[in-house]
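> Taken from Swiss-Prot, the feature thiamine diphosphate binding site covers GLU89. The K(+) binding site feature in Swiss-Prot is assigned to ILE142, ALA190, ILE191, ASP193, ASN195. According to Swiss-Prot, the mutagenesis experiment GLU259 to Ala or Gln carries the following note: Does not affect interaction with DLAT. Quoted from Swiss-Prot, the note on the mutagenesis of GLU262 to Ala or Gln is: Does not affect interaction with DLAT. In Swiss-Prot, the entry for mutagenesis GLU264 to Ala or Gln states: Does not affect interaction with DLAT. The structure shown retains the original residue. Annotation of the mutagenesis experiment ASP319 to Ala in Swiss-Prot: Inhibits interaction with DLAT. Does not affect pyruvate decarboxylase activity. Loss of multienzyme pyruvate dehydrogenase complex activity. Among the mutagenesis experiments that Swiss-Prot reports, ASP319 to Asn is described with the note: Reduces interaction with DLAT. Reduces multienzyme pyruvate dehydrogenase complex activity. Does not affect pyruvate decarboxylase activity. Annotation of the published mutagenesis ILE359 to Ala in Swiss-Prot: Reduces pyruvate decarboxylase and multienzyme pyruvate dehydrogenase complex activity. Does not affect interaction with DLAT; the original residue is retained in the structure shown.
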Amino acid sequence: MAAVSGLVRRPLREVSGLLKRRFHWTAPAALQVTVRDAINQGMDEELERDEKVFLLGEEVAQYDGAYKVSRGLWKKYGDKRIIDTPISEMGFAGIAVGAAMAGLRPICEFMTFNFSMQAIDQVINSAAKTYYMSGGLQPVPIVFRGPNGASAGVAAQHSQCFAAWYGHCPGLKVVSPWNSEDAKGLIKSAIRDNNPVVVLENELMYGVPFEFPPEAQSKDFLIPIGKAKIERQGTHITVVSHSRPVGHCLEAAAVLSKEGVECEVINMRTIRPMDMETIEASVMKTNHLVTVEGGWPQFGVGAEICARIMEGPAFNFLDAPAVRVTGADVPMPYAKILEDNSIPQVKDIIFAIKKTLNI
């Protein structure tokens, strides 16, 4: 009775507020998309947008791709635009380059970039050099794509990083996506580019889901080639990486943050042309640099970054020598314990960061 009389004595507006039914709601979960599906979506949208785009490679059509990246595209676009080829990288890469010279926009899939060695003449001599050799008269709008870098248990001839190989060649653009957003935005930009673009995907990342922001779901979503992304802001040290090791760098940064060390993690996205402006600006802020890559140490991507820092304005801002974290200088072993020790792990990145900061 006391509670009821208390309500009676209160103003009507206040009583109605107390009696109003309250609803609790949870925000919808962010859309999760795997890297595989993001690439598939990007190719699908570009095939739909431009009838000059087509995909060719081993098992890309009826089998939906060795890694199911082209799943559903053959059923949607048919034999003329999703083309299964014989096991001859030199042959179908040459056909693709010729088609690009004739005005089409081929996507040439290598089952693994290790097999692109069979077609290196077509990629370098035919695709990369033609625009220059023709005095700018003959563009070659072609995409070479497929899994790159270390895989699991496939040994030396199927496990290595080609970022430095192709990044060395003028006339090529080279991109190396990490997450689903990267994968879709970069594959679409690569297909629309009038130059040959090498898209270095990662086999171990295909099935990994990432949050897919609303802007990435648009058919107009593009990531500009030649622009890096700061994945984590920091003030103590700059950590630069590409492809799968970006995730390792973020894990290392999370561990070190608990110890008071704030790492700025840069996802390169593009190997060539390299976004040195973003890297230099970060180094000028943090005064320290660590590069991380899955490739071999000699003449690698990290070595190129360090050389450019030495030659540019950021060098005078360094408080300690730059440090590289790379794969081991050996062909990829088969045994799992040796394989794990041949590519950078989170502990290796943490060690390098602490070494650079002298902590």
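Glycine residues also receive a Cβ, built from the backbone N, Cα and C atoms like all the rest.
Unsubstituted: the structure retains its original residues.
Each of the listed features needs to be described in terms of its position in the shown structure.
Around the Cβ of GLU89 (thiamine diphosphate binding site), 22 further Cβ atoms fall within 10 Å across all displayed protein chains.
The Cβ of ILE142 (K(+) binding site) lies under 8 Å from the Cβ of ALA96, VAL97, ALA99, ALA100, ARG105, PRO106, ILE107, CYS108, ALA127, PRO196, VAL197, each of which sits 6+ residues away along the same chain. DSSP assigns ILE142 (K(+) binding site) to coil in the three-state reduction, placing it in neither a helix nor a strand.
Every protein chain considered, the tally of other Cβ atoms within 10 Å of the Cβ of GLU259 (mutagenesis position) stands at 9.
Every protein chain considered, the tally of other Cβ atoms within 10 Å of the Cβ of GLU262 (mutagenesis position) stands at 14.
Neighbour count (other Cβ atoms within 10 Å of the Cβ, all protein chains): 23 for GLU264 (mutagenesis position).
Same-chain residues at least 6 positions away in sequence with a Cβ under 8 Å from that of ASP319 (mutagenesis position) are, in sequence order, ASN287, HIS288.
Around ILE359 (mutagenesis position), the same-chain residues six or more apart in sequence whose CB sits under 8 Å from its CB are VAL261, listed in sequence order.
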> Any idea what the Cα distance is from ALA190 (K(+) binding site) over to GLU89 (thiamine diphosphate binding site), rounded to a whole Å?
20
> Three-state secondary structure of GLU259 (mutagenesis position) from DSSP?
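Once the DSSP labels are grouped into three classes, GLU259 (mutagenesis position) ends up as coil.
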> Compute the C-alpha separation of GLU262 (mutagenesis position) from ILE191 (K(+) binding site), stating it in Å without decimals.
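Pair distance, Cα basis, whole Å: 37 Å.
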> Counting distance between Cα atoms, which of the recorded positions GLU89, GLU259, GLU264 is nearest ASN195 (K(+) binding site)?
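Result for ASN195 (K(+) binding site): the nearest of the recorded positions is GLU89.
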